[in-house]
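Feature list (source: Swiss-Prot):
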- 3-7, Gln30, Arg54, 81-84, 219-222, Thr247: carbamoyl phosphate binding site (BINDING)
- Ser36 to Arg: In strain: CCUC 7757 (VARIANT)
- Thr60 to Val: In strain: CCUC 7757 and LCDC 845 (VARIANT)
- Asn114, Asp178, Ser182, Met183: L-ornithine binding site (BINDING)
- Pro140 to Ala: In strain: CCUG 7852 (VARIANT)
- Ile189 to Val: In strain: CCUC 7757, CCUG 7852, LCDC 80-111 and LCDC 845 (VARIANT)
- Gln214 to Lys: In strain: CCUG 7852 and LCDC 80-111 (VARIANT)
Amino acid sequence: KTSTRTRCAFEVAARDQGAGVTYLESSASQIGHKESIKDTARVLGRMYDAIEYRGFGQETVEELAKYAGVPVFNGLTNEFHPTQMLADALTMREHGGKPLNQTSFAYVGDARYNMGNSLLILGAKLGMDVRIGAPEGLWPSEGIIAAANAVAEETGAKITLTANPQEAVKGVGFIHTDVWVSMGEPKEIWQERIDLLKDYRVTSELMAASGNPQVKFMHCLPAFHNRETKIGEWIYETFGLNGVEVTEEVFESPAGIVFDQA
């Protein structure tokens with residue numbers, strides 16, 4: 001998958017530590033075309049000390065990890081975004097001013113994919129109060145929920161899933177969201193998602209529903225918060241929305257900490 005923040009973060013971090021970096025783009029390499037993932041893993045593992053993979057299938061990064069013989073970092077798949085969780089946990093610790101196991105946060109929107117899944121597991125592992133606010137059909141899979149609940153029993157985390165966005169955000173310190181249509185999905189899906197998720201848009205009213213005047217807004221980016229992108233303008237012209245999952249007012253407010261998070 002394409003990348004701005006994840007690729008830059010890995011490359012800057014590697015070079016800060018004195019490591020060399022090679023970027024292999026799928027369209028300019030043989031990965032998955034003329035050479036299997038298994039064979040690619042065994043070649044790259046002999047040349048490099050570590051591999052970061054960003055793509056669609058979780059099974060691909062797991063196959064790389066199985067055969068490479070070196071550490072493999074998941075830079076994002078459809079199912080998980082673990083390196084983003086490191087950034088999110090650090091950001092909540094920095095801006096929350098208290099231990100993570102005393103911190104509460106909500107994720108509102110489409111919770112079936114990498115951010116919803118990862119935030120649920122993150123909150124469970126760190127003993128946090130984590131809320132998912134989404135239509136029931138857009139919750140994480142039963143397997144992900146069961147895994148999170150099992151971890152929560154050991155860590156003392158509190159897990160709540162609700163279709164009521166106001167209930168989800170009540171009393172939290174942080175409100176997270178993500179785009180409603182993921183990379184690779186067709187434009188035709190937008191109308192369906194807007195109809196499903198319009199009540200989960202992060203507005204000033206939803207922020208106020210937390211009852212916490214210090215509540216912060218988080219988003220892994222990129223965000224559709226205005227008309228300043230080609231897609232943002234297309235959404236406005238097609239559906240009349242200036243900003244989709246979050247309004248410009250919230251995104252640019254002092255509550256927004258998305259650039260520290262990024």
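Just so you know, the numbers here start at 1 and follow the chain as drawn.
Glycine is treated like the rest: Cβ placed from N, Cα and C.
Using CA atoms as reference points, the binding-site residues Ser3, Ser182, Met183, Pro222 were checked against Pro140 (variant position), and the closest is Ser182. Taking each of the recorded positions Asn114, Gln214 in turn and counting other Cβ atoms within 10 Å of its Cβ gives the largest count for Asn114. Considering only the recorded positions Ser36, Ser182, Ile189, the residue whose Cα is spatially closest to the Cα of Arg7 (carbamoyl phosphate binding site) is Ser182. Taken residue by residue with DSSP, Met183 (L-ornithine binding site) is part of neither helix nor strand, so it is coil. Those residues of the chain, other than Asn114, Asp178, Ser182, Met183, with a C-beta within 8 angstroms of the mean position of the L-ornithine site C-beta atoms are Leu76, Asn78, His81, Tyr113, Met115, Val179. The recorded positions listed here (Ser36, Asp178, Ser182, Met183, Ile189, Gln214) include Asp178 as those with a Cα within 10 A of the Cα of Cys220 (carbamoyl phosphate binding site).
When other Cβ atoms within 10 Å of the Cβ of Ser182 (L-ornithine binding site) are tallied across all protein chains shown, the result is 17.
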